[in-house]
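Taking it in order: structure first as structure tokens, then the write-up.
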Amino acid sequence: MSRILESENETESDESSIISTNNGTAMERSRNNQELRSSPHTVQNRLELFSRRLSQLGLASDISVDQQVEDSSSGTYEQEETIKTNAQTSKQKSHKDEKNIQKIQIKFQPIGSIGQLKPSVCKISMSQSFAMVILFLKRRLKMDHVYCYINNSFAPSPQQNIGELWMQFKTNDELIVSYCASVAFG
């Protein structure tokens, strides 16, 4: 008796040819097609059908063997995953601490008739949002509204991370922030 297990992704008309045997294949095909088409729970019936086919092929494994394999391997796998997770977490924390400590230079350039900051270069933590720069300028210039631009080209979102802006748009290891009292561009 030859039995062949083919792909389960066949069309519905081809599902009857998934298992072929030398004797009784026509009867089995018609019974399988009727089971698939007649029931409202097709997914459940398909699973039962595939389970039956596996048992006919002798590929269904013993449940007790599967449980023993799971019990013996699950403990070591979980321990390994816990160790890996702890190591990754500690690396991320140390990297995050280094990133928080690292400060970048911001060079402020006035646009128009707004006053100039002295000193024009300040340092800020990379983890701060751009809203902190806007707030700093408002306080130092004693103004209600300040419009900021990076490299005289675009106005970043207040939620944008200063470290990301610095990595992408730095000039001579400084982030150039131009500021003005009214909208300068666009």
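Cβ atoms here come from the backbone N, Cα and C positions, even for glycine.
Original residues throughout; no substitutions modelled.
Swiss-Prot gives this note for the published mutagenesis Ile106 to Ala: Decreases protein stability. According to DSSP, Ile106 (mutagenesis position) is assigned to a strand segment. Applying an 8 A CB threshold to same-chain residues 6+ apart, the list for Ile106 (mutagenesis position) reads Val121, Cys122, Lys123, Ile124, Val133, Ile162, Glu174, Leu175, Ile176, Val177.
Long-range Cβ neighbours of Phe108 (mutagenesis position) (same chain, at least 6 residues apart, Cβ-Cβ under 8 Å): Gln116, Leu117, Ser120, Val121, Cys122, Leu137, Val177, Ser178, Tyr179. One mutagenesis experiment named in Swiss-Prot is Phe108 to Ala, and its note says Decreases protein stability.
Tyr149 to Ala appears in Swiss-Prot as a published mutagenesis result, with the remark: Impairs conjugation to ATG5 and autophagic activity. The number of other CB atoms found within 10 A of the CB of Tyr149 (mutagenesis position), across every protein chain shown, is 20.
In Swiss-Prot, a published mutagenesis experiment is listed as Phe154 to Ala, annotated Impairs conjugation to ATG5 and autophagic activity. In the shown protein chains, 12 other C-beta atoms lie within 10 A of the C-beta of Phe154 (mutagenesis position).
Under mutagenesis, Swiss-Prot gives Gly186 to Ala with this note: Strong decrease of conjugation with ATG5.
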